[in-house]
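Working notes, beginning with the structure itself.
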Amino acid sequence: MAMESSIVIKVKYEETLRRFNACVINEKLDLDIGGLRDKIIQLFNFAHDAELTLTYIDEDGDVVTLVDDEDLQDVMRQDLNPLRISARLNAGERSGRASARSSGNSTPLRSPRVQPPFLNLNSRVSDVLKYIPEPLRESVMKVCSDMTASASSSAPILAELVDAMSEMGLSYYQNQASGSQAVKEAGSCSGISKGNTKSADGGMPNVKIGESSPKKNRPLTALHGEPKPNASNEAVDASVKLVCKSETLEGDRTEDLSSSFKGSKAQTSLVNSLEKDKKFDVRSLDGRTIGYAYVRNSPIPPEKTSDEQPSKGHPVAKPVDLGGSASSSKVKQCNWDSPNADSSGSSINMPYDGFTPSGLVHLNTVNVNDSHNAGSSGSSMKMPYDGFRPAVRHLGPLIPVNACPFSGVPTVNNPIPPQNFSFEVPLKRSHNHSDGTGTIFHKGVRCDGCGVHPITGPRFISKVKENYDLCSICFAEMGNDADYIRMDRPLTYPNPWSFKSLHDLHGRLRPRPPTVPQVIRGFGLKAGRPKLDSRFIQDVNVLDGTIMAPLTRFTKIWRMKNNGNLVWPQGTQLVWIGGDKLSDRFSVELEITTAGLAVDQELDVAVDFTAPEHPGRYISYWRLASASGQKFGQRVWVLIQVDALLSVPKKGLVHEAFQGLNLNLPPAGSGVSGPDIINVNSEPQNVLPEPKSSSTMELVDSVAEVNQNKEQEAKFPINDSLLVGFGDKSSSPSASGSPISYPVIDLTEKPSADSSMQPSAAVAMQAPLQDARGNFEVEMSLLQELEEMGFKQVDLNKEILRKNEYDLEQSVDDLCGVAEWDPILEELKEMGFCDKEMNKKLLKKNNGSIKRVVMDLIAGEQ
C-alpha cells in the first residue's frame, strides 16, 4: 500500500515569498524538476520559457542548486519540511516576466531572430477571450478550435488572426467602458472604397483602403516557413467573417448615437475585406491592429502640407513584407490626416480626434517610411500631432530593437534601431540595494582620526574621551566596540536644515563662502548660531606652578577674549566650577560697561585668592557665565605650589636670605653676563667671622660633611622672581643681635692669596640649605608632589630625586621615561598628539590625568 503525505515548499523570488503543498508518495515527490519549474513560473507569473536558477538550503546549511530529478530525490532523503527554495531569473530573462509586458501585445520586448511557431498561443487565446463580447465568444472558440486542428503549419496566419480578434475585442471593450460616442460604419464587408475623398460638409475624412502596388520585398519564409494554401485561405475567411460580424453588432448598437454630431457625420471604416493570400497587417506601433473608432470635439483637423517631411531626428523604418511570396505580397500602410495619398499605392486615413490612440502616447507627426521611398511605394504613415513634443520614453516597451514597428515581428534586414528614443525601464523598489546609510551625514561633527568634516555614515562616539568622534573608516582601524557608541543617524535639532539636496553629495556640493574655520566637536552647535563664547589669551601674573608660602594672599589676572558672535552683557561673571577652593567667593563680576564687551575685544579678569595652609599643589578652575547662569567659553585655572619651607624660621641670618629657593629652575651659573654679586650683608663689617659666634660654628660643623662636592654648591641658584609674600622682609643683622658679618663675593674675579678664607665663608653661607633637616623636608615635599602626579613608587622617586640633586623637572623627565607615564604618552600618540615634550608638560601640569591633558590639547588646537 502506497504511503502518501505532503511537503510544504516555500519559494522566494526577490521580496516575494509563495508556498504550496506537494504530494509525497513512497518518499518520492510527486513533481519532477520540470513540473517544479512550471509551478514556480505559474506562481510568479514568469514567461513560460523563462530560465530559472533554483537553490535551496540543505541539511548542512549549504546552498545547493536544483538541476535535475536526482537533486529532488536527494531533497526527499534529507526530510526537509518545509523545503525553502530561492528562485532567480537568469540575466537574459529578467525582462521576460509576463506581468511586465503591455497587455495585448504578443511580441516579447526582446524579439528573438527565430521564434517558435506556436509561441504563447494559449496565452493569446486567453487574452482574446477576456475581451470578446458575449455574443461572439462561442463563435470565436469554435473558429479557434478549427484553426488549431487544421492549420498546424500556418503559425503566422494564426498569429495575425488572434491579434485581429484581440484588437476587435479591445475596441469594443474600450468604447463600452468609456461611453464614447461611436459612429456608424460606412462601406460593406465586401467592397473597398475608391478615391481619396472627404465628407461633403467638411467634416472628418472618410477612412478608405486602396490598392497597394506590389513590392519586391524579401519574403519571410525563412522565419515562418511556407504556409499551406488551404490553411491560409481558411484563416483569412474566418478573419473576414469575424470582423464583419463585429462591425454589424457595433453599428446596431451605436446607430442611434450618431445624431449627436453637429456639422458633419463622422465616419469610420475598419479593414473589412482581405484578398486571398494577403495578410491582415494594418498595425499600430505596438503590434496591434488599428481598429479604433475615434471621436473628436472639433471637426477641423490640423493643417498639414502635402509635402510634409519626416520629423527631424525621428527614426525611419522601411515597410516589411509579411506575405507568403514576393509576387503577391502587399502591405497596407496607415496615414492619419493625410490630405493626399500617392496614386501608386494605398493609404489608410485615420481621423484626427484631439487625442492619440492607445500605444501612441504623446507623439509628434512622424513619417515611418523613408522619405526617399515614399514616392515610389506610395505608402506612408503619419502619427497624430497633439500640440507638444513627445515624451519619447513612453515608447520604450512599445518599439523593440530590430523589430518592425507595424507588426512587432523581427525583420530580416535589421533596420537601424531608433536613436532618439530613450528606453527607460522604471526601477522596482526591490532593485535598490542601498540601505541609505551612505547619504546620511552628521552635520557639524569632525572625525578626530582623519579630520573629515562632516562625518558621513555611522558615527562612533568615544565613551572614554570627551568630544572624540570617529568615522567608520577610522573606527575600523583604531576603534573597538567597548569604548565607542555607534550612531547611525544624526541628532535632531529644533529647526533642522532642509535635506532636499542631500543626494547631490557625490560631486555636486555647493562651494561654501570663505568663513573663519571653527572646530566643532561632539554634538556641537550650528554654524552661524548666535552664542556667547570666550577664549583664554594669557596669564597676566601668577604663572602656573608659582611657589608660595602658606596663607599668602595674591591676585590672579587672566586675559580673556570675546570670540563669539554676541556681546558680553553687563553682569557677566567668572564662576568657580571645580578644583581647590582658594577663594572665599564663588563668583566675581566682570568690569563691563552697560554697552557690554564687543566681539573680538579682550578683557583682564582678576580674582583674589589665598594660598592654603598646608604645603602641596593646588589648582582651582573657573569659567565665564552670563547673568542668567549659562556657562560659556574656555575654562581657566590658577595653579600654585605651596611650600612650607618658605615660612619656617631658621637659625641665623644667613638662612633668611635664602628663603624662597626655587628648586625647579635650571642652574643659573652658565649664562651670567658680567659679575654676579651676592650681597649677603646689608651692612658688611668684618671679613672673617668672630670665633665667639657659636651659631656660626654650629652651622659650619653640621654642613662640613655634606658639602664635600663643590659642584653641588653651584647648582643652587638664587632667584626670587617667583616668590610671593616676602617682599616686605629685610635681612637686618641687628635682629639676631649677632655682630657677625659676611663679605660681598664677586664670582667673576679670581680669588687672591689674601682672601684665602673666602671659600670657607661661602661654605658657611650655603650651609643652612644643606643640613639634614632641610634635605629631609625638601625631599618629603618633592615626594608628595611626585605622588600627586601619579608616581607611586616612593623608593624610585627618592633615588631619582637624589640622583638629580632634587631638581624636580629633571626628576619628572626621568620618571616619565621609566615609570607609569609611558603608557599614557603612547596612548596620546595614538590619539594623534605626537608632541612628546608638550604631552609631558601637560601631564605634569594635570597630575597625570589623561582626560585633562586631552582637553588642554584640544583647547590649544582651537
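Residue positions begin at 1 at the first shown residue.
Note that Cβ sites are derived from N, Cα and C of the backbone, with glycine treated the same way.
Original residues only.
Long-range neighbours of C450 (Zn(2+) binding site) (same chain, six or more residues apart, CB within less than 8 Å of its CB): C471, I473, C474. The Zn(2+) binding site annotation in Swiss-Prot covers C447, C450, C471, C474, and the record cites sequence analysis as its basis.
For 6-90, the entry in Swiss-Prot reads domain 'PB1', with the evidence type sequence analysis.
According to Swiss-Prot, the domain 'UBA' annotation covers 811-860. Mean pLDDT for the domain 'UBA' (811-860) in the predicted structure: 80.
Within its own chain, W821 (mutagenesis position) has G790, L815, K840, L843, G848 as residues 6 or more apart in sequence whose C-beta sits under 8 angstroms from its own. Per Swiss-Prot, mutagenesis W821 to A is noted as: Loss of interaction with ATG8CL; when associated with A-824.
Record note (Swiss-Prot), mutagenesis I824 to A: Loss of interaction with ATG8CL; when associated with A-821. The unchanged residue is displayed. The Cβ of I824 (mutagenesis position) has 18 neighbouring Cβ atoms from other residues within 10 Å, across all protein chains displayed.
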Checklist entry - Minimum Cβ neighbour count within 10 Å among the binding-site residues C447, C471, C474: which residue? => result C474
Next on the checklist: Around the Zn(2+) site formed by C447, C450, C471, C474, list the extra residues of the same chain whose Cβ is within 8 Å of the site's Cβ centroid.
Outcome noted: D448, G449, G451, V452, I455, L470, S472, I473, F475
Checklist entry - What are the helix, strand and coil residue counts for the domain 'UBA' (811-860) according to DSSP? => result 40 helix, 0 strand, 10 coil
Next on the checklist: If I take the alpha carbons of I824 (mutagenesis position) and C447 (Zn(2+) binding site), what is the distance between them in whole Å?
Outcome noted: 22
